[in-house]
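In case it's useful when we look at the structure, here is the feature table from Swiss-Prot:
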MUTAGEN   Asp50 to Ala  No effect on lysylation activity
MUTAGEN   Ser76 to Ala  Loss of catalytic activity
BINDING   Ser76, Pro77, Glu78, Tyr118, Glu251  substrate binding site
MUTAGEN   Arg100 to Ala  Loss of lysylation activity
BINDING   Arg100, Asn101, Glu102, Asn109, Glu244, Leu245, Gly300  ATP binding site
MUTAGEN   Glu102 to Ala  No effect on lysylation activity
MUTAGEN   Glu103 to Ala  Loss of lysylation activity
MUTAGEN   His108 to Ala  Severe reduction in lysylation activity
MUTAGEN   Glu185 to Ala  Slight reduction in lysylation activity
MUTAGEN   Gln193 to Ala  Slight reduction in lysylation activity
MUTAGEN   Glu244 to Ala  Loss of lysylation activity
MUTAGEN   Ala298 to Gly  96% increase in the affinity for L-alpha-lysine. 4-fold decrease in the catalytic efficiency of the (R)-beta-lysine activation reaction
Amino acid sequence: MSETASWQPSASIPNLLKRAAIMAEIRRFFADRGVLEVETPCMSQATVTDIHLVPFETRFVGPGHSQGMNLWLMTSPEYHMKRLLVAGCGPVFQLCRSFRNEEMGRYHNPEFTMLEWYRPHYDMYRLMNEVDDLLQQVLDCPAAESLSYQQAFLRYLEIDPLSADKTQLREVAAKLDLSNVADTEEDRDTLLQLLFTFGVEPNIGKEKPTFVYHFPASQASLAQISTEDHRVAERFEVYYKGIELANGFHELTDAREQQQRFEQDNRKRAARGLPQHPIDQNLIEALKVGMPDCSGVALGVDRLVMLALGAETLAEVIAFSVDRA
């Protein structure tokens with residue numbers, strides 16, 4: 001394909017036909033299991049507080065809003081879907097566009113397709129099994145293996161991530177030639193993420209999908225803390241052939257705790273010189289009413305299609321990557 005022919009799609013038509021078949025297969029998977037498909041807004045007056053996510057911001061100008069109203073493109077449909085759970089919708093899934101103002105590259109596009117679903121009365125392990133079922137059905141891959149975050153660090157880096165201090169983490173980073181970044185980093189979780197990215201991820205999910213679960217409690221995000229070990233959160237991620245595919249939680253249902261976590265995120269943002277983000281008070285109010293105990297997961301569909309088709313880049317499986325949009 002000519003580099004100057006920017007009008008052309010980034011994906012071939014055969015790839016788009018295969019992608020459509022995979023989307024239909026995903027919908028059949030959930031229809032067969034009685035999971036309701038829903039659609040929620042792509043824009044909201046609130047957004048994520050996570051220091052590692054950069055949302056797009058826009059302004060609405062219309063009747064009653066002559067001065068404009070700030071809106072954010074959704075990085076995930078999570079908050080709206082949880083409000084539906086509180087309203088009594090039962091198990092739900094969504095295939096939707098999500099937006100993150102981050103890098104563009106082999107595995108990234110600022111606009112992408114997300115598959116997200118929630119299962120009331122499922123614990124983390126039962127949802128992991130369902131994710132495994134979906135991957136086997138779509139990718140025709142072997143059944144997944146699982147190991148804890150702690151086991152992964154001990155196996156590949158010979159360090160315990162739950163007890164190591166920052167000095168010990170920097171020593172391991174030096175062995176990975178990461179001292180130029182690690183030596184000036186004061187946030188322990190950022191150091192852990194650095195080691196996970198460069199020391200663990202390249203070693204897992206080579207032959208079969210790999211679940212990594214029980215991330216440190218300090219990285220809980222919207223997940224519950226384990227009742228068996230308060231050092232870890234009921235959170236998992238899935239990796240296959242060098243690609244992070246999904247991130248799942250045994251969902252936090254405590255409104256007060258969720259408010260505190262959002263506020264803590266904003267304090268971290270301020271400390272790093274990042275803008276603080278508006279907290280989604282509609283979600284907090286919904287949690288006060290009571291969300292059923294549930295587990296949920298977000299899966300990158302474009303990456304899933306990449307794996308299914310054996311493509312090398314995301315651009316090969318989406319109609320128009322951002323440089324051709």
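Note that Cβ sites are derived from N, Cα and C of the backbone, with glycine treated the same way.
Structural setting of the listed features?
A simple way to gauge crowding: the CB of Asp50 (mutagenesis position) has 18 other CB atoms within 10 angstroms, across all the protein chains here. The secondary structure of Asp50 (mutagenesis position), as reduced to three states from DSSP, is coil rather than helix or strand.
The Cβ neighbour count for Ser76 (mutagenesis position), using a 10 Å radius and every protein chain shown, is 21.
The Cβ of Pro77 (substrate binding site) has 25 other Cβ atoms within 10 Å, all protein chains considered.
Non-local contacts of Arg100 (mutagenesis position) by the CB criterion (under 8 A, 6+ apart in sequence, same chain) comprise Leu53, Val54, Pro55, Phe56, Thr75, Pro110, Phe112.
Other Cβ atoms within 10 Å of the Cβ of Glu244 (mutagenesis position), summed over all protein chains shown, number 16. DSSP gives Glu244 (mutagenesis position) a strand state.
Counting every protein chain shown, 14 other Cβ atoms lie within 10 Å of the Cβ of Glu102 (mutagenesis position). DSSP classifies Glu102 (mutagenesis position) as coil under the three-state reduction.
Sequence-distant contacts of Glu103 (mutagenesis position), defined as residues of its own chain at least six apart whose C-beta falls under 8 angstroms from its C-beta, are absent.
Mapped onto three states, the DSSP output places His108 (mutagenesis position) in strand.
Less than 8 angstroms from the CB of Glu185 (mutagenesis position) sit Leu191, Leu194, each of them six or more residues away in the same chain.
According to its DSSP assignment, Gln193 (mutagenesis position) is helical.
Around Ala298 (mutagenesis position), the same-chain residues six or more apart in sequence whose CB sits under 8 Å from its CB are Ser76, Glu78, Met114, Leu115, Glu116, Ala246, Asn247, Gly248, listed in sequence order. DSSP assigns Ala298 (mutagenesis position) to a strand.
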Is any of the recorded positions Asp50, Pro77, Glu102, Tyr118, Glu244, Glu251 within 10 Å of Asn109 (ATP binding site) (Cα-Cα), and if so, which, in sequence order?
Glu102
Using Cα-Cα distances with a 10 Å cut-off, which of the recorded positions Asp50, Asn101, His108, Tyr118, Glu251 are near Glu244 (mutagenesis position)?
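Checking Cα-Cα distances against Glu244 (mutagenesis position), none of the recorded positions falls within 10 Å.
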Which residue among the recorded positions Asn101, Gln193 has the fewest other Cβ atoms within 10 Å of its Cβ, if you could check?
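Ranked by other Cβ atoms within 10 Å, the recorded positions Asn101, Gln193 bottom out at Asn101.
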By the count of other Cβ atoms within 10 Å, pick out the sparsest of the binding-site residues Glu78, Glu251.
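Ranked by other Cβ atoms within 10 Å, the binding-site residues Glu78, Glu251 bottom out at Glu78.
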Give me the sequence-ordered set of same-chain residues, not including Ser76, Pro77, Glu78, Tyr118, Glu251, with a C-beta within 8 angstroms of the centroid of the substrate site's C-beta atoms.
Tyr79, His80, Met81, Lys82, Glu116, Leu222, Gly296, Ala298
Are there any residues at least 6 positions away along the chain from Tyr118 (substrate binding site) with a Cβ closer than 8 Å to its Cβ? List them or say none.
Met81, Lys82, Leu85, Pro91, Val92, Phe93, Glu251, Cys294, Ser295, Gly296
Between Leu245 (ATP binding site) and Gln193 (mutagenesis position), how many Å separate their Cα atoms?
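That comes out at 16 Å between the alpha carbons.
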